[in-house]
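Following: one structure in structure tokens, then a few remarks.
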Amino acid sequence: MDPSSKKVTGRLMLAVGGAVLGSLQFGYNTGVINAPQKVIEEFYNQTWNHRYGEPIPSTTLTTLWSLSVAIFSVGGMIGSFSVGLFVNRFGRRNSMLMMNLLAFVAAVLMGFSKLGKSFEMLILGRFIIGVYCGLTTGFVPMYVGEVSPTALRGALGTLHQLGIVVGILIAQVFGLDSIMGNADLWPLLLSVIFIPALLQCILLPFCPESPRFLLINRNEENRAKSVLKKLRGTADVTRDLQEMKEEGRQMMREKKVTILELFRSPAYRQPILIAVVLQLSQQLSGINAVFYYSTSIFEKAGVQQPVYATIGSGIVNTAFTVVSLFVVERAGRRTLHLIGLAGMAGCAVLMTIALALLERLPWMSYLSIVAIFGFVAFFEVGPGPIPWFIVAELFSQGPRPAAIAVAGFSNWTSNFIVGMCFQYVEQLCGPYVFIIFTVLLVLFFIFTYFKVPETKGRTFDEIASGFRQGGASQSDKTPEELFHPLGADSQV
């Protein structure tokens, strides 16, 4: 392998670092709304009282709060489905740059909602930042995947998930009552998102456009070559250019790929099914349910400040994403995803047993804590980071934007459904709710084992051609070559 293929240059890290600021925004806005719930609800009550001269009815308060939380996912669904509209017209980098306008508008609306005595401003701000985050979950993995050398694509792709979990952790810390999660500073807590947006606006103009976009979509070979030299830190980028040109020639032979075509064409049907199921394996794994349960479990275990224990789980979240970052190019995507799913299923069983026996055996709360940390750790080994960047790997340049839009929409929709339904299912099933997630995790494990190929070390065109052959004749590759057994390596 060419030594330059694993070289991490300053320009490459600037490009990836500038992009994943958007991932940090996604994580921050996912986690920020939980801590200040009580003080924001009190703001809703005061606003209602100021307008109508009476306290807000409890059902109205519950509805407004649920809307404040859920509207973020609705915005995300709309944003994720719109990815292709921007990246093909404006490019990957410019799309990320333009979308910061949404972050600034959202920051102003949420930051001044208390001053304006308007909960509508806060809810609208949550919707707008949701649209921004939906777009970001498409833009960032696509851009990072296209600027990264093949040998580093998995490791750098994991930085998207690292940005998300760091954002969640920052939100948990900033949301402490002693910092910004109080009646005076919660507007600042919600509007501080203007800082990473401003930083991204400063950095992105110095980042290169995706060389694949320049060559394949714009046919600007000289610019693509110049960008590649800076990204790779070498004057000889012939191999990269040839691989992109081959992908471009293949794209010219294909008709324009729409979202409907992804499901109609045999060449795309299997990879889009894999992309959607992997996104579902992330959101339907039960990770949100675990965070929902964590505070009450820590309280039962006698933890004086359960919020700090919840932050501890956020630190575990971050630490194991870093672990995944270093092993993804060695172990492979498929292997890590399988290990993560299996580990989560085991921890879900432990959690079910511990929660069911908690009243009779108080020490079971400690087993619950171990199971929670284990569940979070295994999530970040596989189902957390892998689904985001493997979608970009499964498709060539032509269908990639449409595929990422479909996958992102699936992720946000399932996130919304879990957020809306979990409370009711938990009331119905009690501690046995994790049996549902255990069954789902086992099903996702079986699907991954039999259907998901290892993409480590393969170029985009090699992966796509494997599916084309699989969908057509299987003449050049056997199923064993395309769908490696657990832990198999795919050398180019």
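Including glycine, each Cβ sits where the backbone N, Cα and C put it.
No noted substitution is present; original residues retained.
Summarising the annotation, Swiss-Prot assigns D-glucose binding site to Gln161, Gln282, Gln283, Asn288, Asn317, Glu380, Trp388 and lists similarity to another entry as the type of evidence. Cβ environment of Asn288 (D-glucose binding site): Asn415, Val418, Gly419, Phe422 lie under 8 Å away, each six or more residues apart in the same chain.
Quoted from Swiss-Prot, the note attached to the mutagenesis of Pro485 to Leu states: Lethality immediately after birth in knockin mice; caused by creation of a dileucine internalization motif that promotes mislocalization of the protein.
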>> If you count, for each of the binding-site residues Gln161, Gln282, Asn317, the other Cβ atoms lying within 10 Å of its Cβ, which residue has the minimum?
In response: Gln282
>> Let's check the environment of Trp388 (D-glucose binding site): how many other CB atoms sit within 10 Å of its CB?
In response: 27
>> Quick check on the binding-site residues: of Gln283, Glu380, whose CB has the lowest count of neighbouring CB atoms inside 10 Å?
In response: Gln283
